[in-house]
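Below: one structure, written as structure tokens.
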Amino acid sequence: MKIAGIDEAGRGPVIGPMVIAAVVVDENSLPKLEELKVRDSKKLTPKRREKLFNEILGVLDDYVILELPPDVIGSREGTLNEFEVENFAKALNSLKVKPDVIYADAADVDEERFARELGERLNFEAEVVAKHKADDIFPVVSAASILAKVTRDRAVEKLKEEYGEIGSGYPSDPRTRAFLENYYREHGEFPPIVRKGWKTLKKIAEKVESEKKAEERQATLDRYFRKV
């Protein structure tokens, strides 16, 4: 029997791609994944994730990594959950080795609904099990999580080569916010690596525009008093 796991990395960032990884392994090879001690990618160091990446590939029967650029995410129709279900299905439908059972990390608060909606979009028959924190429960989902996270990390590193320090890309990262504020202040717009429509961008733009107006008012006052 063939078992699949699927997970994403980069759902919440304002910068960079979302990456979805779907993996397939024979049930007889599951102990090999367990021997690698795969687990939720967020609980592993970048160095450990990189090492596991190639080791995981050696155990798999098949895998697909889908990289969704920020412009596609920002211009999507529907909710982020719907977008994720559609692209989970796209990744799974692209597998050459079709699984009999799929374990997925549920993006929906309703696990059964997520499993049902994912199953309805598949072009093959398979049992779908969706759980919250599936990457902590099922090694096959942990493996998918690691492939997705490493791929996103590599993409972010490439962006840093072009744009400098952008942080992790998450709105809560002060480095990311500083980069976006400075870029908007200098260019009057955000770089093409952001996800348009994110509330963070609106807040930053409003903050910078407010600061510019305050600076202009102060400059006007300074000129007036110099004349006086």
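From the backbone N, Cα and C atoms, a Cβ is placed for every residue, glycine too.
Every residue here is the original one, so none of the noted swaps is modelled.
Under a cutoff of 8 A between CB atoms, and with a sequence separation of 6+ in the same chain, the neighbours of D7 (mutagenesis position) are I20, A21, A104, D105, A134, D135, V141, A144, S145, A148. Per Swiss-Prot, the feature divalent metal cation binding site maps to D7, E8, D105; the stated evidence is similarity to another entry.
Residues or ranges marked as domain 'RNase H type-2' in Swiss-Prot (evidence: sequence analysis): 1-210.
While the structure shown retains the original residue, Swiss-Prot records the mutagenesis experiment D7 to A with this note: Loss of activity.
DSSP classifies E8 (mutagenesis position) as strand under the three-state reduction. The annotation that Swiss-Prot gives for the mutagenesis experiment E8 to A reads: Reduces activity by 99%.
Secondary structure at D105 (mutagenesis position), taken from DSSP and collapsed to helix, strand or coil, is strand. What Swiss-Prot notes for the published mutagenesis of D105 to A is this: Loss of activity.
Cβ neighbour count for H132 (mutagenesis position) (all protein chains, 10 Å cutoff from its Cβ): 14. Among the sequence features in Swiss-Prot, the mutagenesis site H132 to A is noted as follows: Reduces activity by 75%.
The secondary structure of D135 (mutagenesis position), as reduced to three states from DSSP, is helical. Among the mutagenesis entries in Swiss-Prot is D135 to A, noted as: Reduces activity by 98%.
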Among E8, D105, D135, the one of these mutagenesis positions whose Cβ has the fewest neighbouring Cβ atoms within 10 Å: E8
Per-region confidence, the domain 'RNase H type-2' (1-210) (mean pLDDT, whole number): 94
